[in-house]
Amino acid sequence: MSRSPQRALPPGALPRLLQAAPAAAPRALLPQWPRRPGRRWPASPLGMKVFRRKALVLCAGYALLLVLTMLNLLDYKWHKEPLQQCNPDGPLGAAAGAAGGSWGRPGPPPAGPPRAHARLDLRTPYRPPAAAVGAAPAAAAGMAGVAAPPGNGTRGTGGVGDKRQLVYVFTTWRSGSSFFGELFNQNPEVFFLYEPVWHVWQKLYPGDAVSLQGAARDMLSALYRCDLSVFQLYSPAGSGGRNLTTLGIFGAATNKVVCSSPLCPAYRKEVVGLVDDRVCKKCPPQRLARFEEECRKYRTLVIKGVRVFDVAVLAPLLRDPALDLKVIHLVRDPRAVASSRIRSRHGLIRESLQVVRSRDPRAHRMPFLEAAGHKLGAKKEGVGGPADYHALGAMEVICNSMAKTLQTALQPPDWLQGHYLVVRYEDLVGDPVKTLRRVYDFVGLLVSPEMEQFALNMTSGSGSSSKPFVVSARNATQAANAWRTALTFQQIKQVEEFCYQPMAVLGYERVNSPEEVKDLSKTLLRKPRL
């Protein structure tokens, strides 16, 4: 930085000025050079005083913010999580233990009728109080394994001390999970939630799939305790999370609980049958607190999800002694999954991008497709375009995660033994009644004639799958083999390259020629190893 030139004083002017000015003036009259950058001058007392005043104001502001935060937290705990309800040794804890051991410790029979104001911890899984099963007919029905009629605000079977049965349908996109979920959604004794982790992925977009696994598990942990306020954390910006209603939950327009009495007069939960989303969207929106009340009435709570990639992510929930969680792993031929992903590629573009971001950068790419001219930078949107490329690229991450889960299931640790069941989609559509009975037996539900007929109707329809995100009655054979005529041979070989490990475990045979693919008389299914 150049110095600006200073005008010279005439001879003899400086002594005269020094004599006429006060003692402090010489410094002021001397030529003033520009201050160098970074040079610090001694602070004046006035400046230090102003600085101290600002520091005090800032500290006071931080202290006030801390106090307001603590008050807000205490207010939340007072309304949402009463401390005396959480204490097993408190009066309500003793009442809960006497009513059947709500914290896992069976207590002695109650000496008298329970007090009306004593209620269980709302955060713990449902366990019927003694009053709910005190009647002799209800107790006899529960011991005989017959579903007792809903009453006293509870549904389903269960005796004193029984835990709520929790189920997670563990699967991936385009695996027939919407139809499989309806087998629980239509059951009058089941509270069903459809892909609630969708809210996490939408809120935290564009986070990759692997980094969102912890948040997904935390949401499931809250939902299995009927704490539906967790939806408010992941509501869209500007939508007012505290004012979120039932109709703001993903999949609510086809949820049988949301669309049925007492939340909505459009349908009845005990009547088996699909709901019309156009009718359900006209239902009055209900507060989440009201939805929580309905959740606590059901003994069986089922959540279907496609955004948990490894069963090990659920290990903390499976280890939790307060939760009785079982995992149903719904699988489908990866080639059929890939074909369905391509057909619905535009509806899954965001999810495909989030999954592809989780790929190992050192992993191989797609040699079969690249050799056939499928490039990521392709301009066209048809076959071989970028949407197809991402749809198939996501299969690498999905199949690698599936291989890890199956490896864990082949040698199950303690937390997974007796809590894991594999169901192939091909077996479901091939023999729906047998598969339904197997699934219901695993989770402790009774198969009604209405549910058997519903499963048969859904797999014997004449409709096609032109609308990939709508559940409808379809031809089972057509749905199971559609990939053999929809995919090119290069696409099939690329999927097999990604998924050969889970295919070997699950009993899906690989193909060797295009002629073998087109020969629909040859089955490519064999007995699975699980």
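Note that Cβ sites are derived from N, Cα and C of the backbone, with glycine treated the same way.
Where a substitution is noted, the model still shows the residue that was there originally.
Of all Cβ atoms in the protein chains displayed, 23 besides its own lie within 10 Å of the Cβ of Ser175 (3'-phosphoadenylyl sulfate binding site). For 173-179, 332-340, the entry in Swiss-Prot reads 3'-phosphoadenylyl sulfate binding site.
In Swiss-Prot, a mutagenesis experiment is listed as Cys86 to Ser, annotated with the note Induces migration in both homodimeric and monomeric forms. Abolishes homodimerization but not enzyme activity; when associated with S-12.
In the three-state DSSP classification, Arg296 (mutagenesis position) falls within coil. Among the mutagenesis entries in Swiss-Prot is Arg296 to Ala, noted as: Induces a strong decrease in enzyme activity.
Under DSSP, Lys304 (mutagenesis position) is assigned to a strand (E or B) in the three-state scheme. Where Swiss-Prot documents Lys304 to Ala as a mutagenesis experiment, the accompanying text is: Loss of function.
Quoting Swiss-Prot on the mutagenesis of Arg341 to Ala: Induces a strong decrease in enzyme activity.
Annotation note: Asn457 (mutagenesis position) sits in a helical segment as assigned by DSSP. Annotation of the published mutagenesis Asn457 to Ala in Swiss-Prot: Reduced localization in the Golgi; the original residue is retained in the structure shown.
Lys518 to Ala appears in Swiss-Prot as a published mutagenesis result, with the remark: Has weak or no effect. Secondary structure at Lys518 (mutagenesis position), as computed by DSSP, is helix.
DSSP assigns Lys527 (mutagenesis position) to coil in the three-state reduction, placing it in neither a helix nor a strand. Shown in sequence order, Gly507 are the residues of the chain, 6+ apart in sequence, with a C-beta less than 8 angstroms from the C-beta of Lys527 (mutagenesis position). Quoted from Swiss-Prot, the note on mutagenesis experiment Lys527 to Ala is: No effect.
Taking Cα separation as the measure, Ser339 (3'-phosphoadenylyl sulfate binding site) is nearest to Lys518 of the mutagenesis positions Lys304, Asn457, Lys518.
Taken residue by residue with DSSP, Arg341 (mutagenesis position) is part of a helix. Within 10 Å of Arg341 (mutagenesis position), as judged by C-alpha distances, the recorded positions found are Trp173; the full candidate list was Trp173, Ser177, Phe179, Arg296, Lys304, Asn457. Listed recorded positions: Lys304, Arg335, Lys518. The one with the lowest count of other Cβ atoms within 10 Å of its Cβ is Lys518. Cβ contacts within 10 Å of Asp333 (3'-phosphoadenylyl sulfate binding site), excluding its own Cβ and spanning all protein chains shown: 25.
Between the listed recorded positions, namely Ser177, Asn457, the fewest other CB atoms within 10 angstroms of a CB are found at Asn457.
Here the Cα atom of Val337 (3'-phosphoadenylyl sulfate binding site) is found 17 Å from that of Lys304 (mutagenesis position).
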